[in-house]
Amino acid sequence: MGDQPFIPPPQQTALTVNDHDEVTVWNAAPCPMLPRDQVYVRVEAVAINPSDTKMRGQFATPWAFLGTDYAGTVVAVGSDVTHIQVGDRVYGAQNEMCPRTPDQGAFSQYTVTRGRVWAKIPKGLSFEQAAALPAGISTAGLAMKLLGLPLPSPSADQPPTHSKPVYVLVYGGSTATATVTMQMLRLSGYIPIATCSPHNFDLAKSRGAEEVFDYRAPNLAQTIRTYTKNNLRYALDCITNVESTTFCFAAIGRAGGHYVSLNPFPEHAATRKMVTTDWTLGPTIFGEGSTWPAPYGRPGSEEERQFGEDLWRIAGQLVEDGRLVHHPLRVVQGGFDHIKQGMELVRKGELSGEKLVVRLEGP
């Protein structure tokens with residue numbers, strides 16, 4: 001299938017960070033070139049992640065585009081693409097604020113897909129629903145990889161079974177990453193147990209948690225040790241502060257185990273030598289590494305690129321089959337000013353158990 005006769009406009013609207021480190025709507029932003037192995041997308045909906053709100057200072061490339069999660073309509077395909085056609089709907093992730101590709105970010109009118117970190121939107125799934133998935137899929141997959149746990153098999157009728165229950169503690173079980181991860185853990189045969197606020201217990205259980213605990217309950221680490229018969233080996237920390245790290249280390253069983261967080265964790269709270277530690281870095285899913293400041297800088301990796309491709313092949317099938325579902329949504333209709341306003345809501349932590357999605361209506 002050759003290139004389609006779509007000519008990008010000379011300028012587009014995008015959300016960026018200017019020379020003064022201010023988030024701004026740029027109405028004269030450039031449009032990206034179309035690589036031979038990718039597709040050109042008119043962005044219809046975007047989701048806002050906490051990471052989007054942190055792209056300032058040393059993390060910002062002035063005038064590069066913001067945004068990770070997008071869903072949209074294919075308007076052109078590269079000459080090497082054979083499985084997608086104009087008019088198809090796709091969703092995926094971008095490596096925002098990447099200095100090598102400053103004109104590729106989700107918060108823009110047009111974007112091009114990146115690597116194989118994207119998939120077709122199944123029938124019955126809206127743009128808004130699809131836009132809520134990419135960062136969660138990518139981070140959940142990276143977390144499972146770092147914990148040493150296998151990804152689900154999309155062809156298996158039933159999850160694999162273990163001779164004994166294998167529990168995985170998910171601290172912050174009502175976050176968007178947690179709800180995707182718990183579903184994937186279930187599909188891989190593991191048993192998630194979660195902590196969150198009581199008003200989100202039903203959400204965590206609906207996304208795979210076997211049991212949910214109030215994170216403020218007294219002596220909770222001991223309660224979880226008792227619940228898991230002191231055999232908990234895996235903990236995923238979706239909050240990552242001194243309290244969450246300390247708690248996870250206390251809940252892991254006497255034989256030790258593995259702790260993974262979504263951000264660099266406070267090392268002074270990692271108090272047990274029998275517990276291995278790591279943390280996820282979103283851009284590694286593309287295999288491109290990261291140019292962010294220490295400790296986030298990372299070289300590119302072919303192994304990580306291949307993992308990202310495998311993950312998205314699996315996750316895309318699970319979404320298509322209805323076995324992997326999105327986080328509850330708070331949808332806003334509007335333009336790029338609404339994305340900017342939504343970023344402030346997310347930055348201030350004003351959402352609980354919801355993913356903020358903006359359905360684009362225009363600049």
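From the backbone N, Cα and C atoms, a Cβ is placed for every residue, glycine too.
The noted changes are left out; the structure has the residues it started with.
A coil conformation is recorded for T280 (NADP(+) binding site) in the three-state DSSP classification, outside any helix or strand. Cβ neighbours of T280 (NADP(+) binding site) (same chain, under 8 Å, six or more residues apart in sequence): T139, L142, A143, L146, V260, S261, L262. The annotation NADP(+) binding site is assigned in Swiss-Prot to 51-54, 174-177, 197-200, Y215, 262-263, T280, 351-352.
If you take the C-beta of K54 (mutagenesis position) and look for same-chain residues 6 or more apart in sequence within under 8 angstroms, you find none. Mutagenesis annotation in Swiss-Prot: K54 to S, described as Reduces catalytic efficiency; the structure shown retains the original residue.
One mutagenesis experiment catalogued in Swiss-Prot, S138 to M, is accompanied by this note: Reduces catalytic efficiency. Neighbour list (S138 (mutagenesis position), Cβ cut-off 8 Å, at least 6 residues apart, same chain): A93, V117, G282, I285, G308, L311, W312.
Listed in Swiss-Prot is the mutagenesis experiment T139 to V, annotated as follows: Reduces catalytic efficiency. Secondary structure from DSSP puts T139 (mutagenesis position) in a helix.
Here the residue is the original one, but Swiss-Prot notes a mutagenesis experiment at this spot, T271 to L: Impairs the binding to lovB; when associated with I-272, G-273 and A-274. Every protein chain shown contributes to the tally, and the Cβ of T271 (mutagenesis position) ends up with 11 other Cβ atoms within 10 Å. DSSP assigns T271 (mutagenesis position) to coil in the three-state reduction, placing it in neither a helix nor a strand.
In Swiss-Prot, a published mutagenesis experiment is listed as R272 to I, annotated Impairs the binding to lovB; when associated with L-271, G-273 and A-274. Within the same chain, residues at least 6 positions away in sequence whose Cβ sits under 8 Å from that of R272 (mutagenesis position) are F249, I252, G256.
Among the mutagenesis results in Swiss-Prot, K273 to G has the note: Impairs the binding to lovB; when associated with L-271, I-272 and A-274. The residue drawn here is the original one. Within 10 Å of the C-beta atom of K273 (mutagenesis position) sit 7 other C-beta atoms, taking all shown protein chains into account.
The Cβ of M274 (mutagenesis position) has 11 neighbouring Cβ atoms from other residues within 10 Å, across all protein chains displayed. Under the heading of mutagenesis, Swiss-Prot lists M274 to A and annotates it as follows: Impairs the binding to lovB; when associated with L-271, I-272 and G-273.
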Top of the recorded positions S51, T139 by count of other CB atoms within 10 A is T139
Near A176 (NADP(+) binding site), which residues of its chain come within a Cβ-Cβ distance under 8 Å, counting only those 6 or more away in sequence?
N49, A132, A135, G136, H327, K355
Using a Cβ-Cβ cut-off under 8 angstroms and a sequence gap of six or more, which residues of the chain neighbour P198 (NADP(+) binding site)?
D214
Hey, how far is S51 (NADP(+) binding site) from K273 (mutagenesis position), Cα to Cα, in Å?
30
